[in-house]
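*Asks:* The following feature annotations were taken from Swiss-Prot:
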BINDING   ALA46, GLN47, THR48, GLY49, THR50, GLY51, LYS52, THR53  ATP binding site
DOMAIN    33-203  domain 'Helicase ATP-binding'
DOMAIN    214-375  domain 'Helicase C-terminal'
MUTAGEN   LYS52 to Ala  Loss of RNA-dependent ATPase. Does not complement disruption mutant at 20 or 30 degrees Celsius, does not resotre biofilm formation
Amino acid sequence: MQNFKELGISDNTVQSLESMGFKEPTPIQKDSIPYALQGIDILGQAQTGTGKTGAFGIPLIEKVVGKQGVQSLILAPTRELAMQVAEQLREFSRGQGVQVVTVFGGMPIERQIKALKKGPQIVVGTPGRVIDHLNRRTLKTDGIHTLILDEADEMMNMGFIDDMRFIMDKIPAVQRQTMLFSATMPKAIQALVQQFMKSPKIIKTMNNEMSDPQIEEFYTIVKELEKFDTFTNFLDVHQPELAIVFGRTKRRVDELTSALISKGYKAEGLHGDITQAKRLEVLKKFKNDQINILVATDVAARGLDISGVSHVYNFDIPQDTESYTHRIGRTGRAGKEGIAVTFVNPIEMDYIRQIEDANGRKMSALRPPHRKEVLQAREDDIKEKVENWMSKESESRLKRISTELLNEYNDVDLVAALLQELVEANDEVEVQLTFEKPLSRKGRNGKPSGSRNRNSKRGNPKFDSKSKRSKGYSSKKKSTKKFDRKEKSSGGSRPMKGRTFADHQK
């Protein structure tokens, strides 16, 4: 395996990389860096987490060291990704006098103009704000020799394809080296490549990455009204270190986040209406383990590069294969195992088959956990928490109450009663989620079939026949009967085929 120095990287940059813990290049870095140093256009197909920032960032540092003025422009789909890329570039170039400036919406443009006037070598930004600066002439393009588009398919999905074309047209073509990285290559991106890139060197690592068995993919069949309870049962059994949960709409994210918090889970939500300050706060909590569940829409999660995500839950099934690929790519990184679970209504199974056909691999059916498994998982979790609680000093007033209770009740009965309340506390919390219609059944051409209900209000959960808002559905059980270990499970329903999580662990 070649090291960075053998690829042509300077001692100063190699020293910075080693201080960051990077001893050897990743496959995409090994394949990209030599061509990037030669000024050859690069078309890289790779998912987030493969080291693609280093693939374009490391050689870029080599090219801009000692230069004056804006030498390179990097486009990213989101503010978070722009900030992450900029931070990595600063680390790569530590001590070499390279200035990196970020420009994106949601922040005062005057501050960005002031930073641009200082002549940074590298500008990283989102398409909309970059165009603002181009129109104001606060971003000069005459000295730019390297244009990089990171996660180009995500920018396209967010409606930036025309912005990308506008920006590429503004950078002088004669001296420009273009590097475009994308997890997928839809036709619009291919057209962009054909129009603006010069015989690019194609570097592809996506197929190997996505066939990597580090990510185990499951689906579980569940009706909409039972989805939330099934989901929280999985959370109790899986005990994810960090989990990202995907909802289809902003309302779904808000309601799902509130429901999880009311059940005692450490969760926060992200969607397009969240302010930049709040987004940064939520992401900081997630990265620092203050919360372990992040609920997000596809758009809000784009560009996030968070390590350590153990589970991805598709609470709502994605409408296309590309979204599915990006969702599950948030887990199973850096050699760690990941689990992706997709909740699917019986009439949505066509979407599962479409994803399987497109990716060339099957998902495993996963039966929802039994009540006994859920309670056992909760009990194990409570035992672990009790061990932590016992290591802390209790307040004197609580010790006084404890003494009074122990004098009045048998100690075993007292502890058992308290544990029972802790284990079953979640069951007493009522939550409300607005009913969401399943996706339309797909026809033979892969598109939603039929137009019978296109203009019909039948089945629309939002309004009743008098156009009054529905109250949605509740996850609270109608029966308040306590669970009895000897009680037989309902034999009237046929068990769903597939493995339980306990089977999976075996």
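Cβ from N, Cα, C; glycine included.
Describe the structural context of each listed feature in the structure shown, including burial, neighbouring residues and relevant distances.
*Replies:* Neighbour density for GLY51 (ATP binding site): within 10 A of its CB lie 20 other CB atoms from the protein chains shown. The DSSP secondary structure for GLY51 (ATP binding site) is coil.
Mean model confidence for the domain 'Helicase C-terminal' (214-375) is a pLDDT of 89.
Residues within less than 8 Å, Cβ to Cβ, of LYS52 (mutagenesis position) and separated from it by at least 6 positions along the same chain comprise ILE28, SER32, GLY44, ALA46, ASP150, PHE181.
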*Asks:* Using a 10 Å cut-off, grab the number of neighbouring Cβ atoms around the Cβ of THR50 (ATP binding site), all chains included.
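*Replies:* I get 24 for this one.
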*Asks:* Validating a neighbour-count step here. Other CB atoms within 10 A of the CB of THR53 (ATP binding site): how many?
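*Replies:* The answer is 24 other Cβ atoms.
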